Amino acid sequence: MGPTDQDWIGCAVSIACDEVLGVFQGLIKQISAEEITIVRAFRNGVPLRKQNAEVVLKCTDIRSIDLIEPAKQDLDGHTAPPPVVNKPTPVKLPHFSNILGKQQQLQLQQQQQQLQLQQQQKQQFQEQEREQDLPSTPRSRANDNGRVAAGGASSSSGPRGNFNSALSDKMHQLKLIETNGSNGTLRTPQTSRASSAQQQPQISTTPNSVAAFFGNMIPPKVEVKLGSYVSNTRESYCSSSGDSGEATGLSLGSSKPIDIVSNGDGFYKQTAASSYGNTNGNVRRNGNANNNGNGTGNGSYTNGNGNGNGKNKRNRVRRESSMRQQQVQLTFGSEADDPLIHEDFDFEGNLALFDKQAIWDDIESTTQKPDVVRHIVNNHHHKPEQKYRHDENILASKPLQLRQIESMFGGSQDFVTDDGLIIPTIPAYVRNKIEISADKAGLSLQRQIDILARGASDLAITLLGGARRLTPANNHQWPKIAIICDGGKNMRTINIGAATGRQLASHGLTVLLYVEQAKLLEQNSSSPEISLFKATDNVIVHSVDALPTPDLVILSTNTANLSDAIRKWLSVNRASVLAIDPPPCGINEVAIKYSILPILPLNGISTATTSSSSSAAATPTPIASTSAAASATKSAASTNNCGKLYLCNLGIPDKFYRDCGIKYKSPYGHKYVIPIHSKD
C-alpha cells in the first residue's frame, strides 16, 4: 500500500514555484490534489514574519517539490556525517519600508545562487546513495525520480506495499532527540545546527501581519492565512506544555532557520531559538524535564508549569515589547508607496498666499519717518481691537443717563467724569446753602472739613508716589510737605490746612504749617484743629524763611491774591502746588497744578489749558523730578487757572441737594475723589 496524504504531513519540503512566487520551504501541514499547505515557511530564504502563519500554494503554480532530508544512520547503526543540507541562511530581517528596489534585486540574485547550489548538492547526494546501495525509502525514491506531484502522489516506482512500512521505519530511525535529565533541555547529538542557532539568535522587531512583512512580494495567488495555534488544536504544531519556551520564542518573532528533526508523530520541531534570559542575552532554561514536558527547578525563567515569578515576568516583557512595537510602527510605519511621499509641494501656490507688496509698503511708509511720526502711523494702521471689560454687559441695555445731576440755576458750566457723567457747576451761595443744611441736620462744618482734608491728604499721597515711594526701605528720603494758609480772614481755611497736615503727619510725613496771621491764631488758640496739629510734633511757622524746600506745596486759601513773600517763594520753589477749594478765578501769579473741590464746582471756575489731555488728567501723575515741575511752572505761570480738578465726596445726603433745587445722584461710584474735566 502506497503512502497516503497523511504520511507526508510534517515533512520538510522545498517548493519551487514560478518566477513571481519564488521558492518556499516549510513543514507540510495539509496536502491534497489541488493545494498544499505549509507552516513555519521561508520564502526565498527569508522566514515569514509569524512562525504560525500558513501558506497555501495551488498545484497550478508549483513547478517542483523536493524533500529536505534529515540526518540519517548507516547500516551499522552509527550516525553518518550529516550531508550538506540546503537550509536557509539566517538573514537579518530587512527594513520593511525599504524592502523594494535594490534589496529585491539582491534577493533575487541570492535565490538563483541557492537554487544552483541546491541542485548540485542533490546530485551529489544521489550519487552517494547509489554507491552505498542503501534500501530505498519513499523519500529516497522521490528524490531519485526528482519530482513529487503537486497533488501529493509520488511518481516513484517499486512495490507499494513496502513503501508505507519503509517510511514508518525511516521515521522511527530518525528519532534523534535525547532528553537530558539533569537540566531538561533538548539536544541533537550529531548536528550543530541547533547549538549554532542558540549561540546566534536573531530577534527582530516584526510587523503585525505576514502581508505587512512581504508587502508587494507575495502575489494575490498565494493565500496567507494567519492561524491561531492557541484556539485551534488542529493548527497547534508547537504544542505541549514542555514546549512553552519554544512557543514563546516563536511569538517573539525569532528568525532562526528551520531545524529538521522528527518525533514520533511525524512533526518537525524547532529547538528553542530564543527564551527569556539574563540581561547579557544568554539563553537560560533551568529545571528538570519529565515525560509530559513539565519542568521544575530553582531560578528557572521558563518552566512548563509556569512559575509565578517567571509568568509575571513573561507577561511584563510581552506588554513592553508590544508597546515598543506599536510606538515604532506609529513612528516609522509609513509605507514605501505612500502617496504623500510622491506629492510635490506647491511652492507657487503657497507663495501666492503671501502678500509681499503690503509688507514692503508698510516698511517703506515708516522707515524714512521720525520715531514720533512712525509711532503715530503704526497706531493709526494697527488699531487695537475693542474688547469688553469683565464687568461690562454685552447685552443691549437701557441707554446710560449721562446727566444724573441737573441744576436749575443759570450760568452753569458742564464738566464730565472719566465715565462720561455730566457734572454741572453751581453758584457759591447754593453750595453754602447745602453746607448749612447739612450742618443743621447734624453733619457739622467741622466734620465736613475733616472729610475734605481726608480727600486732600489721599490725593497728596498719590501725587508724592504712593506705595512706590512711601515704603520703610525709603524712610531716609521721605517727602516733606509745606501747607500755606495765607490771606484768610477766617479760621475755615486754616482749619482745613491744619486737618490736612494732621492726617498727612499720621502717615509719617514731615509737615510744616505756614500761617501768616499770628494774631488770628492767638485769638483762636482754642481751635481743636490747631491743637490736634500741634500734637503731631510738627511745626507751625509764620515766616517764609523758615519754610524748607518741600516736595509738595498745599494751598488752603480763599483769596486770589497772596502776599508778595509767598508769591516770590512759590515762584522760586519747584514743587507742584495742590490747592484746596481755591477761588473760581484761580490765584494770581501762582501756577496751580491740582485742585480739589467739595460738593460741586462753582460757576466760572477755570481749568488747565486745553492742550492737556483728559486722559492725563484722569490719573494724577506722581512728581518725578523737580526739573519737570519747574518747566511746568514756567509754562503755566502766565495763566490763572485751577489746574486739574478733583471732586471730593463729603457724604451729604441727596435730600439737601433737592432742597436747594438740584436733582442729584452720586457720581462717585467706588471712589471718594474723582477727576473731572471740562466738557469743551
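Even glycines carry a Cβ here, placed using N, Cα and C.
Keep in mind that this structure shows the original residues, not the substituted ones.
According to Swiss-Prot, the feature domain 'Sm' maps to 1-71.
As annotated by Swiss-Prot, domain 'DFDF' applies to 333-369.
Summarising the annotation, Swiss-Prot assigns domain 'YjeF N-terminal' to 430-658.
While the structure shown retains the original residue, Swiss-Prot records the mutagenesis experiment GLN25 to Ala with this note: Strongly reduced interaction with DCP1A. No effect on P-body targeting. In this view, GLN25 (mutagenesis position) is surrounded by 25 other Cβ atoms within 10 Å of its Cβ, with every protein chain counted. GLN25 (mutagenesis position) carries a strand DSSP state (E or B).
In the three-state DSSP scheme, PHE42 (mutagenesis position) falls into the strand class. As a published mutagenesis entry, PHE42 to Ala appears in Swiss-Prot alongside the note: Strongly reduced interaction with DCP1A, but no effect on P-body targeting; when associated with A-44.
Annotation of the published mutagenesis ASN44 to Ala in Swiss-Prot: Strongly reduced interaction with DCP1A, but no effect on P-body targeting; when associated with A-42; the original residue is retained in the structure shown. Contacts of ASN44 (mutagenesis position) defined by a Cβ separation under 8 A and a same-chain sequence distance of 6+ are given as GLY22, VAL23, GLN107, LEU108, GLN110, GLN111, GLN114, in order along the sequence.
When secondary structure is read from DSSP and collapsed to three states, PHE345 (mutagenesis position) falls in the coil class. Swiss-Prot lists PHE345 to Ala among its mutagenesis entries, and the accompanying note reads: Strongly reduced interaction with DDX6.
The C-beta environment of PHE347 (mutagenesis position), restricted to residues of the same chain at least 6 apart in sequence and closer than 8 Å, is empty. Under mutagenesis, Swiss-Prot gives PHE347 to Ala with this note: Minor effect on interaction with DDX6.
Here the domain 'Sm' (1-71) is broken down by DSSP into helix, strand and coil counts: 7 helix, 38 strand, 26 coil.
This prediction places the mean pLDDT of the domain 'YjeF N-terminal' (430-658) at 82.
Around the Cβ of PHE42 (mutagenesis position), the number of neighbouring Cβ atoms within 10 Å comes to 20. Cβ neighbour count for PHE345 (mutagenesis position): 7 (other Cβ atoms within 10 Å of its Cβ, all protein chains included). Spacing of PHE42 (mutagenesis position) relative to PHE345 (mutagenesis position) is 41 Å (Cα to Cα, whole number).
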